[in-house]
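Copied over from Swiss-Prot:
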ACT_SITE  His239  active site, proton acceptor
MUTAGEN   Phe41 to Ala  30-fold decrease in affinity for UDP-3-O-((3R)-hydroxytetradecanoyl)-GlcN and 5-fold decrease in catalytic activity
MUTAGEN   Ile172 to Phe  In firA201; confers temperature sensitivity
MUTAGEN   Gly228 to Asp  In firA200 and firA201; confers temperature sensitivity
MUTAGEN   His239 to Ala  1000-fold reduction in catalytic activity with very little effect on substrate affinity
MUTAGEN   Gly252 to Ser  In firA200 and firA201; confers temperature sensitivity
MUTAGEN   Ser271 to Asn  In omsA; confers temperature sensitivity
MUTAGEN   Met290 to Ala  Change in the acyl donor selectivity, showing a preference for 3-hydroxypalmitoyl-ACP over 3-hydroxytetradecanoyl-ACP as substrate. Produces a lipid A with longer acyl chains
Amino acid sequence: MPSIRLADLAQQLDAELHGDGDIVITGVASMQSAQTGHITFMVNPKYREHLGLCQASAVVMTQDDLPFAKSAALVVKNPYLTYARMAQILDTTPQPAQNIAPSAVIDATAKLGNNVSIGANAVIESGVELGDNVIIGAGCFVGKNSKIGAGSRLWANVTIYHEIQIGQNCLIQSGTVVGADGFGYANDRGNWVKIPQIGRVIIGDRVEIGACTTIDRGALDDTIIGNGVIIDNQCQIAHNVVIGDNTAVAGGVIMAGSLKIGRYCMIGGASVINGHMEICDKVTVTGMGMVMRPITEPGVYSSGIPLQPNKVWRKTAALVMNIDDMSKRLKSLERKVNQQD
């Protein structure tokens, strides 16, 4: 279990310490579950009333909240961001031994950097290059001539097809498949003719991809995931999609082929986005958005009808279904009124 003096933690976080710097911090916890040795954080003033009951040894908070502190405190401008950084310092995620499991199958032509770890039953094919400190989990498959940059980690049972490039310090969770064939077919009088998918997938640095997500290889050009992109679980990224730097994609999103998304976008969960179009930088699509046309202006976009009681929803749906007829009737009435005038 990691541990650190509160004063040392404050220094690493560039936080202002109030209280005993010799307190030993052993973990991060919520305000409700924290015990002695834990540090917690407060991001909303409405939780001030809970500070008296909180048993944490220290709390991360803003200057405005400091008068309400009942324990040692670290004062920062952004408690939530500080929480993320101190959670990294006190991370308890298991780290594998820096070795290669006897059951791993590694082609003789593969190039392995220093301190590479390869888990049981993993397969590394010919021409693969693994950078320094790469971790390949048990049961992973890395196809021919693929490259994985230094410090990247594949959790168990990740599949990386041939000719894929993954940058440095990336994290890919279990069950994800990168580089499978895109959905490319031509129709010959009712019969589907497969189009070989000869593009690649290029993933930048510091990319994180959740569990059971699929990123298809390009048909001709490459599918590209920019630097700093984060993609949640169970997303489908079709062939030739380009996602710009530092864009965030929540769970269950489906992106059709040849879509281009700009930088610093946020795509809400379960959204569906049409292909062969562009979304500009700094666009937010709220959850379950259906994006059928290009977006050319930054901003927040939504679609669909939010949850309603069923009886109300049925009436709303009926109104929507009849809106064209009602519009025609209204225009007809307007013409009659104008004629009377």
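Glycine too: its Cβ is placed from the backbone N, Cα and C atoms.
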Under 8 Å by Cβ from Gly228 (mutagenesis position), counting only residues of that chain that are 6 or more apart: Gly204, Asp205, Arg206, Val207, Asp245, Asn246
Cβ-based isolation winner (fewest other Cβ atoms within 10 Å) among the mutagenesis positions Ile172, Met290: Met290
Distant-in-sequence Cβ neighbours of Gly252 (mutagenesis position), under 8 Å, six or more positions away: Asp232, Asn233, Gln234, Cys235, Gly269, Ala270
Packing count at Phe41 (mutagenesis position) (other Cβ atoms within 10 Å of its Cβ): 25
Cα-nearest neighbour of Ser271 (mutagenesis position) within the listed mutagenesis positions, Phe41, Ile172, His239, Met290: Met290
For His239 (mutagenesis position), nearby residues of its own chain (Cβ under 8 Å, 6 or more apart in sequence): Asp181, Gly182, Phe183, Gly184, Gln197, Gly199, Asp216, Arg217, Gly218, Ala219, Thr223, Gly257, Ser258
DSSP three-state assignment (helix, strand or coil) for Met290 (mutagenesis position): strand
DSSP three-state assignment for Phe41 (mutagenesis position): strand
Between Ile172 (mutagenesis position) and Met290 (mutagenesis position), the C-alpha gap once rounded to whole angstrom: 27
DSSP state at Ile172 (mutagenesis position), helix/strand/coil: strand
